[in-house]
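The domain 'UIM 1' annotation in Swiss-Prot covers 69-88. Annotation source Swiss-Prot lists domain 'UIM 2' at 101-120. Per Swiss-Prot, the feature domain 'LIM zinc-binding' maps to 170-230. For the mutagenesis result A77 to G, the note given in Swiss-Prot is No effect on ubiquitin binding; when associated with G-81. A mutagenesis experiment is reported in Swiss-Prot for this position, S81 to G, and the note states: No effect on ubiquitin binding; when associated with G-77. Quoted from Swiss-Prot for the published mutagenesis A109 to G: Abolishes binding of ubiquitin; when associated with G-113. The annotation that Swiss-Prot gives for the mutagenesis experiment S113 to G reads: Abolishes binding of ubiquitin; when associated with G-109. For the mutagenesis of R358 to K, Swiss-Prot gives this note: In da1-1; increased seed and organ size mainly due to altered numbers of normally sized cells, negative activity toward DA1 and DAR1, but normal fertility. Suppression of large seed and organ phenotypes of da1-1; when associated with F-362. The structure shown keeps the original residue. The annotation that Swiss-Prot gives for the mutagenesis experiment L362 to F reads: In sod1-1; suppression of large seed and organ phenotypes of da1-1; when associated with K-358. Record note (Swiss-Prot) on the mutagenesis of H418 to A: Abolishes peptidase activity; when associated with A-422. Record note (Swiss-Prot), mutagenesis H422 to A: Abolishes peptidase activity; when associated with A-418. The unchanged residue is displayed.
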Amino acid sequence: MGWFNKIFKGSNQRLRVGNNKHNHNVYYDNYPTASHDDEPSAADTDADNDEPHHTQEPSTSEDNTSNDQENEDIDRAIALSLLEENQEQTSISGKYSMPVDEDEQLARALQESMVVGNSPRHKSGSTYDNGNAYGAGDLYGNGHMYGGGNVYANGDIYYPRPITFQMDFRICAGCNMEIGHGRFLNCLNSLWHPECFRCYGCSQPISEYEFSTSGNYPFHKACYRERYHPKCDVCSHFIPTNHAGLIEYRAHPFWVQKYCPSHEHDATPRCCSCERMEPRNTRYVELNDGRKLCLECLDSAVMDTMQCQPLYLQIQNFYEGLNMKVEQEVPLLLVERQALNEAREGEKNGHYHMPETRGLCLSEEQTVSTVRKRSKHGTGKWAGNITEPYKLTRQCEVTAILILFGLPRLLTGSILAHEMMHAWMRLKGFRTLSQDVEEGICQVMAHKWLDAELAAGSTNSNAASSSSSSQGLKKGPRSQYERKLGEFFKHQIESDASPVYGDGFRAGRLAVHKYGLRKTLEHIQMTGRFPV
């Protein structure tokens, strides 16, 4: 059947298609539509005579020569008849068939005559194969007349052997119906009616030369891009490809916020608390020191010194619950960024600080400017704070704890728990420690407080150890975002890559897990190192 395949494939129209992962080939195949109105051929005219049909018995050996000559004449007549019939079908099929040259037509006719001429001969009305009578007027395949039941030469009837082509039994993968004559698609290892090959996204037929796939589902390229091509969470545009043709984007390691690399250099603001970038359709609140705060973080932000006092009392109770009560009264002040930086410069004990300082435990006498009262914020901008000077006097080893204003409650609390540990160790007479040990154990305490807060929030208890209330500090169960924010602050502590805060925390956490907090602190006080 290779020769037939060559003829049929000669009329294929190939459309090469593909997506960003694979190229898919679609074939539009055109086959002649069967004609039921073919005019009779010369052999048909002979068969329509009024003379009665005579059935001849098989010839003897003496008649072989004459019979061979007659058979050759018959074969030639059949070939011419099939050639004329093929030309009639080609003209009727119109747009569904591709023109072929005369040599190809003659080759097709000769091939068919060879098949017909070599078919077995039977007497009129005899049965063939499964008891089906093949004779004048019999239908063959798809209800089309095959050979027209014509009688050739001396009344002998030629019953053609059924020739089954796989293409006659094509099943559409879309509707599971048979694909008859005409145009069809071959793609995704299946055959389709053109109207059945549809986009999985919009359910409309795919008629373009290229398409995309996800799994075994086809998509228009535009539909695939809309569904699967990543969009920037900042500008809401499709993330562009780089010079190598690959989609390149940035993503926050915790929030998985995807954004174009260009936003890292185009002054797109970040929230100073959660570090998420500001989307184009969202307005962050700008504090008077230039920091930006997203609306979710603003919802629980601690804005002035008075508002922070209940939280301070709660953390004091947290330490007392660990048998680590801070005996002296240490002032807590919320300050702006400039005041915090100035106080850090005035501190002489040489503590290590991060580039963005958000808390400070002071041991020197100085005057700082504290946020006494918060101001209402206008549209997208903080109106300002009412500040007043505060004179720090040295009554003990610790003069004050300073915290940056405008941070969410959980972040403010974790910073306060960190600075409280500095104060506790100084008041307990700990020796001067290496930076990684001191900052590491302070980070352990901040992490422990966050753990306790999130656990208390899961039992619908907010600040379980504090009965005080304050404007802006809400009671009741935490919102889903606030719990997520608390997990983010824990993640920041755990994933810190700095050798002082990050490595120090991991070493201190391991020691506390192995020996307990009390024994770890005793070992630090005696040796200045974490127990191993």
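Note: Cβ is positioned from N, Cα and C throughout, glycine not excepted.
None of the listed substitutions appears in this model.
Here the domain 'UIM 2' (101-120) has a mean pLDDT of 52 out of 100. Sequence-distant neighbours of R358 (mutagenesis position) (same chain, 6+ apart, CB under 8 A from its CB) are L340, I403, L404, L407, L411, I415. Remark: secondary structure over the domain 'LIM zinc-binding' (170-230) totals 8 helix, 20 strand, 33 coil, with classes taken from DSSP. Cα-Cα distance from H422 (mutagenesis position) to L362 (mutagenesis position): 9 Å (rounded to the nearest whole number). Here the CA atom of H418 (mutagenesis position) lies 13 Å from the CA atom of L362 (mutagenesis position).
Secondary structure at L362 (mutagenesis position), as computed by DSSP, is strand. Around the Cβ of H418 (mutagenesis position), the number of neighbouring Cβ atoms within 10 Å comes to 25.
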